[in-house]
Structure formats: structure tokens, C-alpha cells
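S.K.: To start, I am sharing the structure in question, which I have written as C-alpha cells.
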Amino acid sequence: MSDTMPEIVSPLVAENSQEQEESVLISLDIEEDKLFLLHFIIGTYFGPDLRKQHHRPKQSAFQIQALKNVVVDELSGSLMKRAELERVYYHIIRNVDPSLVMKPKKLREYFNAKRNDSNRDYPLFVDLFPRKLHPETHVRHKFKFIRSIVFINDPDTSCMREECVARFKRLTGLDSFALSLSVDVTKSNGVVAANEVKVEIDESVEPVKEDNAGTCTSGEESDVAAKPEVKSEAHGGLMVGLMDIGECDDAYLFRVSLPGVKRDERYFSCEVEDNGKVLVRGVTTTGGKRVKRYSHVFEMQTRSLCPPGNFSVSFRLPGPVHPHEFSGNFGTDGILEGVVMKNLQKQTV
């Protein structure tokens, strides 16, 4: 962290002989629990993406702070969507007390704000990942990428003071730091082509009539289109695409029911456009004629689940949004939940 933040991160140097390397522990002196959780998660589960020939890979931001300063030549130049960082944050705090969850506006301030005297006591993203080393890249004015950041799904917390680790576990209820998550990283030479980023959306897909919203057909690909107020008229079986939309002063929240949909990010995508259109695409794995389990082959009888194959769900939020301020989580309960910030300037024009 920068020299202007001694009261938030305090390196504690253990007494060693001159021949031994100094042992440094990081202490987070952040009084507010939700700020502590946010900064701890970002600094522990993410780190500079270093070239392998310079350092062993996947050291967290806190580990790097405890060891040395990083220079640009040591960084890989890879790119990660900022929404991926937010997704990891929301995944970790999914079961915490609601009072510990950072509101979207404050979360955006954490990532966007620059260090100055007015926020001296407030932890910021730039304290862990300085802009000169980890600049943001915009693609099509919709996606925010951060350069040279890597996700660590099983971080080493030995550089943190024990009370910090204990506080994190107490607030989250987690006993282990290991996560079963994967995060997309784009390798880059310093230039990102738009067609390398937005490959999931096929503009040729046309929505079906709203009377069929919430149903899954037996064709190669089904598409569900709905206005926020539309409800499904379908009956029977588990349906892909049932949804709910919420609104607050500065953001929209949507939830989409996706039972039987493969959660592997290689097959699943969710994209938000600036006009509020949301397009979800993926693959269903249920509804087959035969199911193999434990060397047995079962012939399915009722077959009321969605048939296996590709699908897409599209709908429109009530107003324009900032697509690069979108974070989502596809949980094991089969519910896709997303939060996206409103574009208030366009709404007032």
C-alpha cells in the first residue's frame, strides 16, 4: 500500500538476526466490518499477475506488499474483467449478515476512487493495485478490464496477522479459504480486440412471443423474451427463464431461474447492454431420454424437464445502465442473480 495509508495497513516486522530475511505481517486496521471484508477479499484472493520467470506465480496483493515492490516489467499484461472481482466478492459474502454487504454505489467508489486527503482513512482498490501498474482498459465502452491481475482460489494467508484471519472467518462463517471458482483471464500483448471480448452474443437471435416466456422448447435453441412485468403462463416441469427484477435509487437487480443449466463458464454467458437489454445463453443438461448413473441406464418416463441443448433468455431492464458496472453470480441453487448500476445521466436526458 502507498505511504499515505499507514493507519489502514500496518507492516509488523518480526525481530530477526541480521543474517535472516525480515518477516513481515500485514495488519488491516479497518474499523468497519464491511470495509474490512471487501479489502481483505480483494487483497487476499487477487494479486499481480507476474511473469513466471521473475517470481513464483499467484502471490496475493498482501503477499507482494509484505515482500517487495513490483515494477511494470515483472507483470504479464493479462486482462481481467472488473466484474470478475466483484463476482468473487459477492460469492464469498453470500451468507453473511446483510449489514456486511457493500452497496453497489460504495463498491463502485472503492474501485474507482483516487487517493486524496479526504479519503485517507478509507481503503481503496488502488492501494492494492496502483493504476500505473494495473490500468483499466475499456472495450466498446461496455467492459472494464484491469491489467495484470490474477485470481487465487486457495490463497496463502501466512503474511496476515492471526487476528485478521480470525476476523474474516468470524464474519463470513468460512473455515477454509479455498474456493471452487474459476475466473476468466484474457492474455494480451497490450491490445484487446473487440471481437475477442464479446463473443457470446449472437445478434441474429430473435425473441419469441411473450406468451411463451418462461418455457423451454424442444428445438435446437429456445429464446425467452420478457418485459419486467411479464409472468410465465406455462405449467408443469422446471422452467428456464422465470425471472424477477428489483430496483433501487441507483441500480437494478435481476434474478433468473435456470434449473438444469450447466454452470461451466465455457458454456454459460450473461451480457448486459447499455440500453438495459440482458442476454443469457447456456446449455441445459436435463430432460434427456436416457440417464446413465453408476453403470445403470435409466429410461426417463415423464420427461417434463427442459430438453438438453442450447438456450438463450433475453429481457430488458426498465432503463439504461452502465454495462461495465455489472456483477453477477450463478449459484448452485440454479438462480442467476445480477446487479447493474443505472445510467442516471441518460435517464434524465
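Placed from the backbone N, Cα and C atoms, the Cβ positions cover glycine too.
Here the original residues stay in place, and none of the substitutions has been built in.
Swiss-Prot lists these features:
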- D49 to E: Loss of function (MUTAGEN)
- 233-349: domain 'sHSP' (DOMAIN)
- G246 to D: Loss of function, but no effect on the oligomer formation (MUTAGEN)
- G260 to D: Loss of function (MUTAGEN)
- G276 to E: In idm2-3; DNA hypermethylation and loss of transgenes transcriptional silencing (MUTAGEN)
S.K.: Report, in whole Å, the straight Cα-to-Cα distance of G246 (mutagenesis position) from G276 (mutagenesis position).
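M.R.: For G276 (mutagenesis position) versus G246 (mutagenesis position), the Cα atoms are 13 Å apart.
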S.K.: For G246 (mutagenesis position), what residues in its own chain, 6 or more apart in sequence, show a Cβ-Cβ distance under 8 Å?
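M.R.: For G246 (mutagenesis position), the qualifying residues are Y252, L253, F254.
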S.K.: Looking only at C-alpha atoms, tell me how far D49 (mutagenesis position) is from G260 (mutagenesis position), rounded to the nearest Å.
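M.R.: If we compare the Cα positions of D49 (mutagenesis position) and G260 (mutagenesis position), the gap is 35 Å.
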S.K.: Counting by DSSP secondary structure, give me helix, strand and coil numbers for the domain 'sHSP' (233-349).
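M.R.: Split into helix, strand and coil, the domain 'sHSP' (233-349) gives 5 helix, 59 strand, 53 coil.
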S.K.: If you average per-residue pLDDT over the domain 'sHSP' (233-349), what number do you get?
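M.R.: Taking every residue of the domain 'sHSP' (233-349) together, the mean pLDDT is 82.
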